[in-house]
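Scroll down for the structure; my scribbles are underneath it.
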Amino acid sequence: MSTLKQRKEDFVTGLNGGSITEINAVTSIALVTYISWNLLKNSNLMPPGISSVQYIIDFALNWVALLLSITIYASEPYLLNTLILLPCLLAFIYGKFTSSSKPSNPIYNKKKMITQRFQLEKKPYITAYRGGMLILTAIAILAVDFPIFPRRFAKVETWGTSLMDLGVGSFVFSNGIVSSRALLKNLSLKSKPSFLKNAFNALKSGGTLLFLGLLRLFFVKNLEYQEHVTEYGVHWNFFITLSLLPLVLTFIDPVTRMVPRCSIAIFISCIYEWLLLKDDRTLNFLILADRNCFFSANREGIFSFLGYCSIFLWGQNTGFYLLGNKPTLNNLYKPSTQDVVAASKKSSTWDYWTSVTPLSGLCIWSTIFLVISQLVFQYHPYSVSRRFANLPYTLWVITYNLLFLTGYCLTDKIFGNSSEYYKVAECLESINSNGLFLFLLANVSTGLVNMSMVTIDSSPLKSFLVLLAYCSFIAVISVFLYRKRIFIKL
């Protein structure tokens, strides 16, 4: 048993990752499938309402296509994108020429804002973005244990970029976007919860995740399950990181009334990077030190937590200009529900440029981060490190998510999707509705599969069939819960 455990640990150890260009190409399949689904939906060929045909198409696009992108077609992402997009585009053209009916929301038509008062809206492109990320994450956490999953996509040892490294940061970034909804809701209701109430809510939400993290630790240590110590440490894991984020950020909340969250995120990143770079002793400790005490044993989880705090804060900042139904005053960098028109008499040029629509905000911040990240990649003495969540890593994660969100937002603009004309594939909607629970289910299922078979010795065909069955299981559970209106909050 110990020999097999060692083989499995060696299978995911000492890896160097791949290029950012390839990662972008492979993960772009999620955006391409969203575009393809919209093409089919607007072609007048897809059956209306919920049908078995529609669900099969949905599952094929949003689960099978993503599975193919990181297994069989891992080396041919552009070919896979073409094979998916081209038939859907032809179906769209054919449907437009042969159908006499017109869609209720003609694409390319801009819709006027009906509601004047600030409201939080459910945006199709955010659901699609987060759903695609959750599905890809769920697939990858099991696929990484099979030879069919390229080693360059698995988490790197220390320096480098990989698909799974990006997935961890993207999960935190998207959670930041989701958490900004509560901040905007309190602001719109003119509610100011006390520090103690915020701390209690953070403990309540984080406590469940901490319990799951400790439960995972117990099973890993007692069931001879493979572990990668340099990932987070001896006792630490991703659930523990997620559990501590709400509580730690509760202590930052009072400061955010005077200082924007993006400024705090910049401060955290700069101070942390200074600690890493000021002399060699810090990095030597992180890479080479013995694991002879709790702090040293879990140094990756403890130090990288600072980087994840920064990513989470940038996710919150992004939510401020994405989630509302209209531009609000200075929403580019702070939570706001104040109407720009109402404040126009005393607003300045700065107010004009920082009160933005979702697409404008994404374009502005994407451009800023793209320029800064390229400069840092060029002149920084060290490469990206998910292990330490250093500055290059946080910049990479934030830039990627902003750029891809821009792509999703543009897709909605082109196809006329909005909160009034909400069109999102059921697979994406359902996994969003119970995201954290399904992430936990995916982790548990991954453990069960690993204990029931020797994944590293599986043939390509067997690997793919097992992964397809796993995808079907998670997808069916998610849709079942969604149709029954069962929403499990952890």
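Glycine is treated like the rest: Cβ placed from N, Cα and C.
What you see is the original sequence, not a version with the noted changes.
Record features (Swiss-Prot):
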- Lys8 to Glu: In gwt1-10; impairs the transport of detergent-resistant microdomain-associated membrane proteins TAT2 and FUR4 (MUTAGEN)
- Gly132 to Arg: Resistant to the drug 1-[4-butylbenzyl]isoquinoline (BIQ) (MUTAGEN)
- Leu209 to Pro: In gwt1-28; temperature sensitive mutant that induces a delay in export of GPI-anchored proteins; when associated with D-259 (MUTAGEN)
- Val259 to Asp: In gwt1-28; temperature sensitive mutant that induces a delay in export of GPI-anchored proteins; when associated with P-209 (MUTAGEN)
- Asn330 to Ser: In gwt1-16; temperature sensitive mutant that induces a delay in export of GPI-anchored proteins; when associated with P-362 and A-479 (MUTAGEN)
- Leu362 to Pro: In gwt1-16; temperature sensitive mutant that induces a delay in export of GPI-anchored proteins; when associated with S-330 and A-479 (MUTAGEN)
- Val397 to Ile: Resistant to the drug 1-[4-butylbenzyl]isoquinoline (BIQ) (MUTAGEN)
- Val479 to Ala: In gwt1-16; temperature sensitive mutant that induces a delay in export of GPI-anchored proteins; when associated with S-330 and P-362 (MUTAGEN)
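In the three-state DSSP assignment, the secondary structure recorded for Val259 (mutagenesis position) is coil.
A helical conformation is recorded for Leu362 (mutagenesis position) in the three-state DSSP classification.
Each residue contributes its Cα atom, and for Lys8 (mutagenesis position) and Leu362 (mutagenesis position) these two points are 41 Å apart. Neighbours of Val259 (mutagenesis position), defined as other CB atoms within 10 A of its CB across all chains, total 12. Each of the mutagenesis positions Leu362, Val479 was ranked by the number of other C-beta atoms within 10 Å, and first place falls to Leu362. Spatially, by CA atoms, the mutagenesis positions Leu209, Val259, Asn330, Leu362, Val479 include one closest to Gly132 (mutagenesis position), and that is Val479. Between the mutagenesis positions Leu209, Val397, the minimum number of other C-beta atoms within 10 Å of a residue's C-beta occurs at Leu209. Sequence-distant contacts (6 or more apart, same chain, Cβ under 8 Å) of Asn330 (mutagenesis position) comprise Ser336, Asp351, Thr354, Ser355. Candidate mutagenesis positions: Lys8, Gly132. Fewest other C-beta atoms within 10 angstroms, Lys8.
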